[in-house]
Amino acid sequence: MATGKTSSAANLFTGSTRFDLSSADSPPSKLSLSSDQLNHCHQALGVFRGKIQNPDSIAHEFTGLQANRMWPSELLLNSTVAMNSVNVEKNRYSDVVPFDKNRIVLNPCKDSSAKGYVNASLIKTSESESISQFIATQGPLPHTMEDFWEMVIQQHCPIIVMLTRLVDNNRTVKCGDYFQDEDGPREFGNISLTTKWIKTTDTSLMLRNLEVNYKETEDQPMSVLHIQYPEWPDHGVPKDTVAVREILKRLYQVPPSLGPIIVHCSAGIGRTGTYCAIHNTIQRILAGDMSALDLAKTVALFRKQRIGMVQTMDQYFFCYNAIVDELEDLTAGTNAGTSS
């Protein structure tokens, strides 16, 4: 970790439309928080620490979330486009599909009968330009990779967070290889992809600077930072919160106005929902939105936008632990009511 290097948290709340990838492979810099932001973090830390000291209350929250989860019959009624016969094979899992109301729509798309379908959901807690929006999506299938990259271009997504391996330890395919590990172009239909560089961090994150563009265009290619954390087990949690929080630290300086952050695992709900909940909670606390202290309400809102977000009790506890660890980092060496 670089020492003595700080950057202002103000970048989180600007309307900038630029993101410089030239230093994306450097260690994330420490945020310099305002006195108000420090006070918000101290207040939130007290609340979340109190919750962790009473694990039964956290378990009770998750049990309540599970009791109110959507039933399969409701999913059928709310996901008619996903269940259309022309789109069924585009779903990695038949019981994890986007709702009609907030699905990402590809426009134009090659097949009008598909109604621009891609298994991806827009996830947000507000319309504020200071808070990131996410696209929660499944790991692309071999026949949906072009759709995935079409979505990246159309939605102007500067970041892809990948929380899975391509193949798990049981040799089960969890995600299609929609990028490449060697230099040189790769084509997905009318889309060309080039890997500019690949870096591995001390926390096992793999960083890729990708450039994507339509093949027959004179426009400048779009730069995308691809962050992969392959050590997060399916349906489980990492042994600690360090790598997951490093992803967040690397994204602090990405202006939300650039476009949604794509987050995916295999199904796009468990690990994906967990990361989105952590990122969203910390970001809202820094923005002074103290309703973020109600994690159950945040997850419930996410589940209204994509079924099953934060899939297991362990993942829900991991959210609490990661939030506390990050708040402790942000407030290290300071006291409540001070900015030093």
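Using the three backbone atoms N, Cα and C, a Cβ is placed for every residue, glycine included.
Original residues only.
Under mutagenesis, Swiss-Prot gives Ser7 to Asp with this note: Disrupt binding to MPK6; when associated with D-8.
One mutagenesis experiment named in Swiss-Prot is Ser8 to Asp, and its note says Disrupt binding to MPK6; when associated with D-7.
As annotated by Swiss-Prot, domain 'Tyrosine-protein phosphatase' applies to 58-326. Summed and averaged per residue, pLDDT over the domain 'Tyrosine-protein phosphatase' (58-326) gives 95.
Where Swiss-Prot documents Asp234 to Ala as a mutagenesis experiment, the accompanying text is: Loss of activity. According to DSSP, Asp234 (mutagenesis position) sits in a coil region rather than a helix or strand.
For Gly268 (substrate binding site), applying a Cβ distance below 8 Å and a minimum sequence separation of six or more within one chain yields Val96, Asn119, Ala120, Ser121, Ala136, Thr137, Gln138, Gly139, Arg306. As annotated by Swiss-Prot, substrate binding site applies to Asp234, Cys265, Ser266, Ala267, Gly268, Ile269, Gly270, Arg271, Gln311.
In sequence order, Gly139, Met162, Leu163, Thr164, Lys174, Cys175, Trp232, Asp234, Arg271, Thr272 are the residues near Cys265 (mutagenesis position), counting only same-chain partners six or more apart with C-beta under 8 A. Annotation of the published mutagenesis Cys265 to Ser in Swiss-Prot: Loss of activity; the original residue is retained in the structure shown.
What Swiss-Prot lists as active site, phosphocysteine intermediate is Cys265. A coil conformation is recorded for Cys265 (mutagenesis position) in the three-state DSSP classification, outside any helix or strand.
Neighbour density at the Cβ, taken as the number of other Cβ atoms within 10 Å, is lowest among the recorded positions Asp234, Ser266, Gly270 for Asp234. Excluding Asp234, Cys265, Ser266, Ala267, Gly268, Ile269, Gly270, Arg271, Gln311 themselves, the residues of that chain whose CB lies within 8 A of the CB mean position for the substrate site are, in sequence, Val96, Leu163, Thr164, His235, Thr272, Gly273.
The number of other Cβ atoms within 10 Å of the Cβ belonging to Gln311 (substrate binding site), over all protein chains shown, comes to 21.
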